[in-house]
Amino acid sequence: MSQILTAPQAEALHKAMLAYLSVINAPQTAETLREELHFDESYNEATCKKFEGVLEKKWTGIARLQRRINDLEAEVRSLQAELEASPSAARAKNQDPTNWLPKPSSTHTLTSHRDAVTCVAFHPVFTSLASGSEDCTIKIWDWELGEIERTLKGHIRGVSGLDYGGQKGNTLLASCSSDLTIKLWDPSKDYANIRTLSGHDHSVSSVRFLTSNDNHLISASRDGTLRIWDVSTGFCVKVIKSATESWIRDVSPSFDGKWLVSGGRDQAITVWEVSSAEPKAALLGHENFIECCVFAPPASYEHLATLAGLKKPPPATSSCEFVATGARDKTIKLWEARGRLIKTLHGHDNWVRGLVFHPGGKYLFSVSDDKTIRCWDLSQEGRLVKTISGAHEHFVSCIRWAPSPNTDNPDPAGEKAGKKDAVKPSYRCVIATGCADNSVRVFS
C-alpha cells in the first residue's frame, strides 16, 4: 500500500474504512481493524462522523469516471473510423484501395428503365454495366461515362438476375427472369441472344457463372431447385433440389466454383458441394426470407477468423470458409460455412437486399429497402462505420462490385492473401446499385 498511497492518503483511507464499518453496524470488525491499524484515542466519534460516506463517494465517483472513460474511448474509435474513411485520409494513404469507401454522392445516376431495377452486373474487362428491370429489358451502360449503349429485349416478364462469365476471351452475359427462362447474350455480337435455357417450372431468381467450369452456370428458382447448365449446348446437366422445395431467392458460388451457398423462403441457408450436388451445411438463424447470400473472399479471412475466435485464419486457397447472408428480418449474419453463427449485424431498418465484400477484405457493403448503403468494418468486429442515407429515392434492390480487369484469378486476394510480403492487389474501386426508383447509381 505504501508504494501506491502516501502516508496521509493511507491514513485517510483507513479512517474512511472504519467509518464505513460503523455505518453498516459492524462494531466488532471495526474494533479489530482499529487495533490492527494501531489507531489511538485520537480516532473518536467526531473523526468517524467526518469520514462517513467518504468511501461510498469515492466508489461511485470511480464508477462514474469509468463510464466516462468508456464513452470517451467509444467516441475516439468513432472519430478514428470517420477519419480513416474520409477523403483526406485516403489521400494520406496514397489512395490505398483496401480502405476505399464510397462517397455519399454517386458518380453517375443512370436513368432509362421504366420500372424497378432488380439486378446489375459488371463486364469483367470493359467498362460495361448491365442492369435488369421489371420492365422486361436489360440495359447496357458505359459506367465510366455514365451513358447508355443499348437495350436488350427478349424476356417477356421482369428480369431478376444477371451475370457475366464464360470462357476467357468469349465473355457472355446471362440473364434470368420471371418468364421461367435464362437467356445468353454475346457482347462480341452486339449482345445477340444466342441461346435460351428452359427447364425451370417457376420464376428464375438468380443466375451465376461457375469458375470451376467456364461452360457452366448455376440458376436458382422459385420451383425449389438449383440447376447447372452447359452454356455451350444449352442443356441442364444437374438438378439440385432443396430439402423443403421452397423458393430459392439467391445462389452464389465460391471463387473457385467448387461450392454454392443458397437461401430463400424457408429461412435456411444451405452450403452445397458442386461435384456431388449434396448439401454440406445448413445455416439456421434468420427469422424471415433470405434475400442474399455470398461467400467471403480469402482477403477477409483474417478479420472473420478473429470474429470467430479462431487462433489463425484458414488458408487463402480454401474457398468455403465464411458466409454472409441478408434477410427480410433486417439483419445481416456472418457464419462459418460449417454452420456456426459468428455475428449478427444490426442497423438496417428494412429488408436487406444485397451484399458484397470489399475485395480488400476489410469491409462488407449492404443495401436495403431502407434506401441506404451501409459499410461494416470486419476488422472492428463488424462495426457499422458508414451509412449512405438516401443512396436512392426508393428501395435499393441490388449491389455489385466491379471486377478487377486483366486477371485470371477470380479472387482479388488470390493465394497471396496470407503473405505479408506479397504485392498488394489492384482492383477497381467501383460499385453499382439498382433501385425501385428505376435508376442505377455508380459510386467510384
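Each residue, glycine too, has its Cβ placed from N, Cα and C.
For the domain 'LisH' (9-41), the list of distant contacts is 1-2, 47-56, 58: same-chain residues at least six beyond its ends, Cβ to Cβ under 8 Å. Among the features that Swiss-Prot reports, domain 'LisH' is placed at 9-41.
Same-chain residues at least 6 positions away in sequence with a Cβ under 8 Å from that of I62 (mutagenesis position) are not found in this chain. Quoted from Swiss-Prot for the published mutagenesis I62 to A: Impairs self-association; when associated with A-65; A-69; A-72; A-76; A-79 and A-83.
Among the mutagenesis entries in Swiss-Prot is I69 to A, noted as: Impairs self-association; when associated with A-62; A-65; A-72; A-76; A-79 and A-83. The secondary structure of I69 (mutagenesis position), as reduced to three states from DSSP, is helical.
Within the same chain, no residue at least six positions away from L72 (mutagenesis position) has a Cβ under 8 Å of its Cβ. Among the sequence features in Swiss-Prot, the mutagenesis site L72 to A is noted as follows: Impairs self-association; when associated with A-62; A-65; A-69; A-76; A-79 and A-83.
Among the sequence features in Swiss-Prot, the mutagenesis site V76 to A is noted as follows: Impairs self-association; when associated with A-62; A-65; A-69; A-72; A-79 and A-83. Listed in sequence order, the residues of the same chain lying 6 or more apart from V76 (mutagenesis position) and placing their CB within less than 8 Å of its CB: none are present.
Record note (Swiss-Prot) on the mutagenesis of L83 to A: Impairs self-association; when associated with A-62; A-65; A-69; A-72; A-76 and A-79. Every protein chain considered, the tally of other Cβ atoms within 10 Å of the Cβ of L83 (mutagenesis position) stands at 11.
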Would you kindly give the Cα-Cα distance separating L83 (mutagenesis position) and I69 (mutagenesis position), rounded to the nearest Å?
21
Across the domain 'LisH' (9-41), the model's average pLDDT, rounded to a whole number, is 79
